[in-house]
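Feature list (source: Swiss-Prot):
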| type | residues | note |
| --- | --- | --- |
| MUTAGEN | K153 to T | Decreases affinity for adenosine |
| VARIANT | I433 to M | In AT1.2 allele |
| VARIANT | I481 to V | In AT1.2 allele |
Amino acid sequence: MSSHTSTPNHASAAPPRKWYDMTSAEFYVYVVAFMCGISMLMPINAVFSAPSYMLQYYLYATKDPNHVPQMTNFWSNVMTYYNLIGLVTGLVMEPLTLLKSFRKIPMLVRLLGGLCILIVEIIVLMAVPARGTTEGGAVATMCIAGFIGGLGKSIFESTVYGMFGAFPPSFTSIMMGGVGISGVLTSLIQIIVKAALPDTYEGVKKQSYIYYSLDVGIQAATFIALIMMRFNSFAQLHFGDLGGVKSKVDAGSLAGAGENVREPGAEATELEQYTEPAIGQIQEKNAEAHKDDPLVDREHSDDVDEHGDALRAVEGPTSNEILRATSIISVLRSIKWMFVSCAFVFVVTLFLFPGIATGMFPESKWFATVAVFIFNCCDVLGRVAPALRFMWPRSYNQRWIIVAASFARVIFVPLLLLYSYHYIPSEAYGYVIMVIFGFSSGYVASMSLTLGPQSKGIDNDGKRFVAGTLMGISILVGGTIGTVLSIMTQTIREKY
């Protein structure tokens, strides 16, 4: 490759594309990315949106509204334990998805399998109370459901992050927006349902059925949308057909990444490197990159031009072969700072939220509900902020700003701990701090997840997929550490 390709040429870079230039196939992939984001956290959001049902699950499992619990510590912290079981399961399982044996499984199978497991999680939570069991059985059910949820989430999440890591960065931003919308949607429904139904034994049961039915419906819609995406031309251009057939992009190509073609490791110094050309421009760029390559099948290319099928111009290895040939360690070295940034965001967020951040007014019927809703709304605003160009670092070398912002969020620890001890007794303070806390969490996490697969040295689809998967693991690492710290802190507070 000639030396001029390693230096960004902004004059020749494709201009930003207008929304009306988007093809229907590309729009459909955006919709699927959004739906995948919603589905990713919908089960845990549905569970957390019915806290009364979870905190008193033993009443419904035993079918006894007057049952006196024997395992009081477990039920007092059931939400935290449930979340921790899922996180630990994911922390163990998600790295296993990077094994070569697992990477042989077609992506579509992984996606649909993960969704099915997440649906089973909700079915278990609803089926056991329908048949009835003991309090011990209720505890076992919660642990099993948490494990099932963690297993399904690890498979689905790692594949989604990896898959959309191979697409232009705006798809990751849209997917992250869906993750945030999932929380907003469940919080909004929680407020409506809480106002409409009484907090009685039967009222709480109806509330839980509403949340869980919504979850299953969304998962089913995503299931169908993913099956249809297998036949989507835009998806095929970026990562085969999700089923393990020949990829339409060769293993070393940068086509579809929304970047200028450059040598591996060449530094992308300006924001314009992330602009996304139209499909035709991608194909022209790919052809230009290979025009001097003697290995390219000229006769095949001429035949493709004759039939007008640009998607078959370069037929590379299968998407699974690309994945198996990718070095995990080298990818981790390339994304290490974005990995650390993303992990630390979730250390702080899950250390403080929801337990410490919303538990200071237990006698208030609405404080926790409204605080969670505000957090979720601001979180989704932060997650979609990277869709705005001015919210990105101005150059590649300014990525340190995202890492610094991640570590700067540690300031929320003393602010919210002091608030939880009522040194600042105002509920209004809690609402205001949730605005900043939620937006910063969503923005820094989304930017880290978006920039990770766009790092130096991540120069083909296989590396982008692995980078996206590793960024998903960073969420689990940070979330697990934060949740453990939260449990330890709240246990100490109960004793002292």
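Cβ from N, Cα, C; glycine included.
Remember, predicted model here, so these are calculated numbers, not experimental data.
Known features from Swiss-Prot, placed on the structure.
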| residue | record | Cβ contacts under 8 Å, 6 or more apart |
| --- | --- | --- |
| K153 | mutagenesis position | M40, P43, I44, G86, G90, G114, L118 |
| I433 | variant position | A357, F412, L415, L416, Y419 |
| I481 | variant position | A343, V347, F351 |
Exercise. Give the three-state DSSP assignment (helix, strand or coil) for I433 (variant position).
Key: helix
